[in-house]
Structure formats: structure tokens, C-alpha cells
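To keep things clear, I will list the structure first and then write my remarks on it.
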Amino acid sequence: MATYVSPCFTPSDSRLLTVLRKNVLPENHLGRLNSIRTIDSKKNRVVVAAQKSESSPIRNSPRHYQSQAQDPFLNLHPEISMLRGEGTSTIVNPRKETSSGPVVEDFEEPSAPSNYNEARIKVIGVGGGGSNAVNRMIESEMSGVEFWIVNTDIQAMRMSPVLPDNRLQIGKELTRGLGAGGNPEIGMNAARESKEVIEEALYGSDMVFVTAGMGGGTGTGAAPVIAGIAKAMGILTVGIATTPFSFEGRRRTVQAQEGLASLRDNVDTLIVIPNDKLLTAVSQSTPVTEAFNLADDILRQGVRGISDIITIPGLVNVDFADVRAIMANAGSSLMGIGTATGKSRARDAALNAIQSPLLDIGIERATGIVWNITGGSDLTLFEVNAAAEVIYDLVDPTANLIFGAVVDPALSGQVSITLIATGFKRQEEGEGRTVQMVQADAASVGATRRPSSSFRESGSVEIPEFLKKKGSSRYPRV
């Protein structure tokens, strides 16, 4: 906030007030200061202070502090020292007193953001499943995004590492903090009851990820409402949801499908992660808790794969507007994740991503592709090119592609690729078919799809037939 000096203000001391390190408007003949509106370039605010005398000692010298302590004017007006950058920003105001003594005022203002052009991204975990995914993201020290959790269960929220101010309890009157009891209608009404606080939490966002586990009460019912509020505010809204394992029961499966249909209508892009698909990624001896943790980790990788492209300065710069161009109103999307090590790690990671069990249908039909390659400091341009060849040879030549490359020293010797394929909804609607029909057709032939090589115990990578039949690459070699 800017500090203004009234034109009728007359300083009690004979010395004139001037702005530190800035030019000041001259005083009028009555000795009154004109209004001063000078912005300090470092702190982006108006500052006012006493004019330095000609014999002013050098700042930070012992003599300087000694003269300050002996100056009655500065003792009477400590705010002048604060505005000079000397001393603390806490001021005791002798003009304001209470029964307990003088009032202590803090004149320090919040500093301006270092880069006001940075896209503000928020990840909102809704319900128990969404909150668990957010908790896992925080544990992995994921940066560049702001984490929130939304729930009707106050006890579960208290166990989260999310900042207390970013824990949003909804439906206080309806649920009294006891949860939704697995009823999506209660979750939906709880979100509607708390619409104003949800809008306040979303305010100022450029992009919002709404993550939820479908099939329960709060996530299934509240996530579509929250996503709809975000989209109505003009925020790029991406939904990432998991569907329940088959062993969780038919009731949760039916509720999950209804929740997905509602969520799809309220987001720009929806990425669905079927938990049953993850069964192909684990061994038969995998504990149940580890299987659920794997689902949370897939959610984390999906969010990070997109957000890293925007927030982390990489080898290839990608603007937020580029990502918006592909993901806005994109409809249903698919995600593939691949990781590999070894001599051909980049190409293997790309193959693993396009053969991921999370991909119900091939990415050939996508109208937009967002993909990100992350490697250690030893990642080479040749490896980036090798991964790009695999992906670019497969997708439609007219598809819009966004590519990001990020160097993470923690991934030394390893390459990870996250691929988001979008635009299936628009393409299928143009052909007079629905996304659900396409997904159903893919599910009916899903048994014939070759499982991802990244999850084979042997670790070998086999080039799929559709790549063997491809001709020369459209992507230039290094």
C-alpha cells in the first residue's frame, strides 16, 4: 500500500521531509508539502523520510548509529529510521495508548512478488482421496504450486501437512465436520453451501487442478461443484480423478461413473486414472496400502508433469498461454507415464509412456499433446531428440504439441516422461460419437493391448508393431 502525505501536513521539526533516494515535489511558500506519490523501486511503495544533513555519517558505520541515538527528532519519530531502512519496522505510537500501554504498530508492508507474470497454480484435493494425493505431493517436496484440501471430515483435515489456512472445511452446517458418509449428494450440497469461501480460495488463480478419488461422498459430489466455480471464474481448470478398484464394490463404481460425468461437464480437461489399470503395474504380492499409494503417486506425476512445464525454467521455454491453448475446453484426456534407465533410457521412457496401462486408447486420435521429459544434469540433446521421435512419429501431423524439458539433478541416470493427450471429446463429437463409446470400445479390446514395458519384471523394452511399420521420422535428427 502506498503512503500519502497530506498537502495540509506541516512537519513539527524545522527540517524538511523528503523522499529517500528520490526526487520530491518542491514545497509551497507556506512551508507545506505537496502530495508525494513516489514509488520505491525495490519495494514498490511510497516512502517518506527526513532529509539527511550534509554531515550525515556513512550508513552502517558505528558513528551513524551513535548520531541516530543522540538525535531527539529520530527518537520522537522512529518511523523515519524505519523508512530509511534503519532499525526495525516496529514502531511504538505514543499517541495511541490503551490500558496496557502504548500501541505497537508494524509498518512493514508485504513485498511485491519477484515476478508478477508468474502463473499462479493451485492444486485442490477434494475429499479423502484427493487430500491423500495432495499430502503425497507435499511429501515429495513438489514446488511451484499452492496446495489446498477441501473436505467435510474435519478430523481427516487435521492430519494433513497442508497449511492450516489452506484447509477448507465445507458444509459446516450440513455435516458438522463429520463427513459425507459416502453420499455424493451430501458432498455436493456441502460445496454449494460453502460457495463463497470456495470462491475466495480460488481467487487469483490462473490454473487449478481439482484432484479427487471418485466413488465416495465428498470427492464425488463436491469436486464437480468446485471445478464449476473455478471455470466460471475464468480459471483454466483441470480435473484429475481416480476410479475405484473393483474390489471396492459396485456401489462405489456406479457413483464414480456418475461423478465423472458431472466433473467432465465442469472442467476444461479431465484426466481419469482407473485404479484397476494399476493392477497391471504391480506384482501379485503388492500390499493394498502400496496399491493405493501408487494411485496417489500417479496423480502426483500427472500434476507435476503439467505444472513443471509452466513453473520450472527448462531447456525449452513454454508459456502458460501455450498450455492453455491446448488444455482449454479440451474435454476428456489421457495420461501416460514412462521412466527408464540405461543407454537408451530416453527412447525407452517414451515407449513406456505411450504404452502406459493408463492409456485406454492410442494417442493417435488426440488433437493436442502436452509432454514433458525430465532428466538429470547428464540429459543430452540427443536423448531429447530420441524421445521426441517416438512421440512425434505416432501422433497426428496436425495435432498441436507442447513440449517441455526439465533438468532435475536428483534424477541422475534416469529419464522420466509424462504425456497428456487431449482433444478426444471434440474429435469424437465431430464424428457423431461420444467419448464414453470410444472408451467402451477401447475397454472391450483392452485385453489385446500390450502392457507397458516399464512394468515388466524383466525390464526389457519391445518396440510395438505400429512403430515398426512407421517410415522415416518427421522429427529432425540431431
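A Cβ is built for glycine as well, from the same backbone N, Cα and C atoms used for every other residue.
The noted changes are left out; the structure has the residues it started with.
Taking a C-beta cut-off of under 8 Å and a sequence gap of six or more, Asn132 (GTP binding site) has these contacts in its own chain: Gly125, Gly213, Phe292, Asp296. Per Swiss-Prot, the feature GTP binding site maps to Gly128, Gly129, Gly130, Ser131, Asn132, Gly217, Thr218, Gly219, Glu248, Arg252, Asp296; the stated evidence is similarity to another entry.
Under its mutagenesis annotations, Swiss-Prot gives Ser143 to Ala the following note: Reduced interaction with FTSZ1-1 and FTSZ2-2 and inpaired interaction with FTSZ2-1 and ARC6. Lost ability to form contractile ring at the chloroplast midpoint. Here Ser143 (mutagenesis position) comes close to Thr311: these same-chain residues lie at least six apart in sequence, with C-beta atoms under 8 angstroms from its C-beta. DSSP assigns Ser143 (mutagenesis position) to coil in the three-state reduction, outside any helix or strand.
All protein chains shown were included, and the count of other CB atoms within 10 Å of the CB of Thr286 (mutagenesis position) stands at 14. Under its mutagenesis entries, Swiss-Prot includes Thr286 to Val with the note: Normal interaction with FtsZ proteins and with ARC6. Lost ability to form contractile ring at the chloroplast midpoint.
Non-local contacts of Asp322 (mutagenesis position) by the CB criterion (under 8 A, 6+ apart in sequence, same chain) comprise Ile402. Swiss-Prot gives this note for the published mutagenesis Asp322 to Ala: Impaired GTPase activity leading to the lack of GDP binding and the formation of aster-shaped structures of more stable filaments associated with a weaker ARC6-binding.
For the mutagenesis experiment Phe466 to Ala, the note given by Swiss-Prot reads: Reduced ARC6 binding and abolished CDP1/PARC6 binding.
Within the same chain, residues at least 6 positions away in sequence whose Cβ sits under 8 Å from that of Thr218 (GTP binding site) are Val126, Gly127, Gly128, Val150, Asn151, Thr152, Asp153, Ile170, Gly179, Ala180, Ile186, Gly187, Ala190.
When Cβ neighbours within 10 Å are tallied across all protein chains shown, the highest count among the binding-site residues Glu248, Asp296 belongs to Asp296. Counting other Cβ atoms within 10 Å of each Cβ, the lowest count among the binding-site residues Gly128, Gly130 belongs to Gly128. The full span of the recorded GTP binding residues, Gly128, Gly129, Gly130, Ser131, Asn132, Gly217, Thr218, Gly219, Glu248, Arg252, Asp296, taken as their largest Cα to Cα distance, is 19 Å. Between the CA atoms of Gly130 (GTP binding site) and Thr286 (mutagenesis position) there is a gap of 22 Å.
DSSP classifies Thr218 (GTP binding site) as helix under the three-state reduction.
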